[in-house]
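Structure first, then comments.
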Amino acid sequence: MTVMSGENADEASAAPGHPQDGSYPRQADHDDHECCERVVINISGLRFETQLKTLAQFPNTLLGNPKKRMRYFDPLRNEYFFDRNRPSFDAILYYYQSGGRLRRPVNVPLDMFSEEIKFYELGEEAMEKFREDEGFIKEEERPLPEKEYQRQVWLLFEYPESSGPARVIAIVSVMVILISIVIFCLETLPELKDDKDFTGTIHRIDNTTVIYTSNIFTDPFFIVETLCIIWFSFELVVRFFACPSKTDFFKNIMNFIDIVAIIPYFITLGTEIAEQEGNQKGEQATSLAILRVIRLVRVFRIFKLSRHSKGLQILGQTLKASMRELGLLIFFLFIGVILFSSAVYFAEAEEAESHFSSIPDAFWWAVVSMTTVGYGDMYPVTIGGKIVGSLCAIAGVLTIALPVPVIVSNFNYFYHRETEGEEQAQLLHVSSPNLASDSDLSRRSSSTISKSEYMEIEEDMNNSIAHYRQANIRTGNCTATDQNCVNKSKLLTDV
């Protein structure tokens, strides 16, 4: 190895074998110098050799920045030593050689290779490309409010795992949702059901009919429902004013479900008040039909649990990622229903006791047969109809089985991504900086070696520099174009 300081470069150029006539421009000398410079990298005993210009393509990385890699230099062996994973470095070095292409070796686990990417500081862009190649779905960024109190409120209501009070609020919210769903179901029991078509009781006193009309505001179910709606409204309003973006707030499907969950209550309340004030019996039947439809919307409150349930979130993400496969499944079922309903109709057309009066009437039979449900309310009686029914069931099994592996694969991906430990969580939320400041480097250096050890290494390196410079000058085996220069900001080695 030949090592020399930048301040002695002119002296070395005067030695035998170094041109002095100026026939070679300095720029050309510098280019040849850069071309011939090589560096040895030792990865746990396995030595790699490459050119410095290859590493210099990415100056913000650990190997591409001379200051960053300086603390790993071994002056006695004239190489950089890293006690890291060997198989991973093949891909790391190829990243420099290929100009930015990163491929994980098949024998290196995903989390281990991610740690190597972070150690060599390849940057967030390289990590994102790596995750994309590995099949990771890019997660949406979730910005936080800028104001401190607004951020605290947002974390309190939006992220239950952020603090203890946030968990308490999440538990209260889940309990209120469950109570609301239980009330929605219990009020339909015959023993507790209040007939909305006639909300009153008749008593006869001295040949006089007295009608006592029940008041909805005294109904226990309505009172409990009101308390639940108060909590839902409070939670929605607080999260709206604390959210970082009002536009993104309304784009979130969960917030849309929250709004839909409370609208039926206010519509029902307004309708009841209008009926009591107007007392128009002619419009009562119409309003009751509308109210029944509106009350049905309350069942969507069960989806509010997905805000606090990882399982429901995984299911939703799986369905969202599998929309193409689900669309193909529905399309195949649609084709099968048309084909087999038509076939069974014509196969049973001559049968007097046929259950299939028309092709649309046979749609139901085709659907339940292809999904292998088979209610038995409609069935073929002829031999031809039974053959069609058998083919319909077989085709249904094959049709449903085709997209299932893709959907299961998506579910496994989202499930493992949500349930794996902190190590995988760091992989999915990695944010490695592109640049490291000198203060960070000094802190990391101090944590690696002590000051006395560093001074000893520096002294040995200076002695090595002087030794190799004198040896090369005496032998005259090196020229100015293949000399290695060492100064305060740059360390170059030649092997």
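Positions of Cβ are set from backbone N, Cα and C atoms, glycine also.
No substitution from the list is modelled in this structure, which keeps its original residues.
Of all Cβ atoms in the shown protein chains, 14 besides its own fall within 10 Å of the Cβ of SER309 (mutagenesis position). Quoted from Swiss-Prot, the note on mutagenesis experiment SER309 to Thr is: In ADMS: Dominant negative mutation that abolishes channel activity; leads to myokymia, neuromyotonia, spontaneous epileptic seizures and premature death.
ALA352 to Arg appears in Swiss-Prot as a published mutagenesis result, with the remark: Is not blocked by the scorpion mesomartoxin. Of all the Cβ atoms in the protein chains shown, 6 others lie within 10 Å of the Cβ of ALA352 (mutagenesis position).
HIS355 to Gln appears in Swiss-Prot as a mutagenesis experiment; the accompanying note says: Is not blocked by the scorpion mesomartoxin. For HIS355 (mutagenesis position), the Cβ neighbour count at a 10 Å cut-off comes to 16, with all displayed protein chains included.
For SER357 to Pro, Swiss-Prot lists a mutagenesis experiment annotated as follows: Is not blocked by the scorpion mesomartoxin. SER357 (mutagenesis position) counts 10 other C-beta atoms within 10 Å of its own C-beta, drawing on all protein chains shown. When secondary structure is read from DSSP and collapsed to three states, SER357 (mutagenesis position) falls in the coil class.
Proximity of TYR379 (mutagenesis position) to non-local residues of its own chain (separation of 6 or more, Cβ distance below 8 Å) is seen for HIS355, TRP365, GLY389, given in sequence order. In Swiss-Prot, the entry for mutagenesis TYR379 to Val states: Is blocked by the scorpion mesomartoxin, with an IC(50)=16.60 nM. The structure shown retains the original residue.
Looking at Swiss-Prot, you'll find the mutagenesis ARG443 to Cys noted as follows: Abolishes phosphorylation by PKA; when associated with A-446.
For the mutagenesis result SER446 to Ala, the note given in Swiss-Prot is Abolishes phosphorylation by PKA; when associated with C-443.
Counting every protein chain shown, 15 other Cβ atoms lie within 10 Å of the Cβ of ILE400 (variant position). One natural variant catalogued in Swiss-Prot, ILE400 to Val, is accompanied by this note: In RNA edited version.
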C-alpha spacing of ILE400 (variant position) relative to SER309 (mutagenesis position), in angstrom: 28
Pairwise CA distance, SER357 (mutagenesis position) versus ILE400 (variant position), rounded so that it is a whole Å: 28
Distance from ALA352 (mutagenesis position) back to ILE400 (variant position), taken between C-alpha atoms, in Å: 33
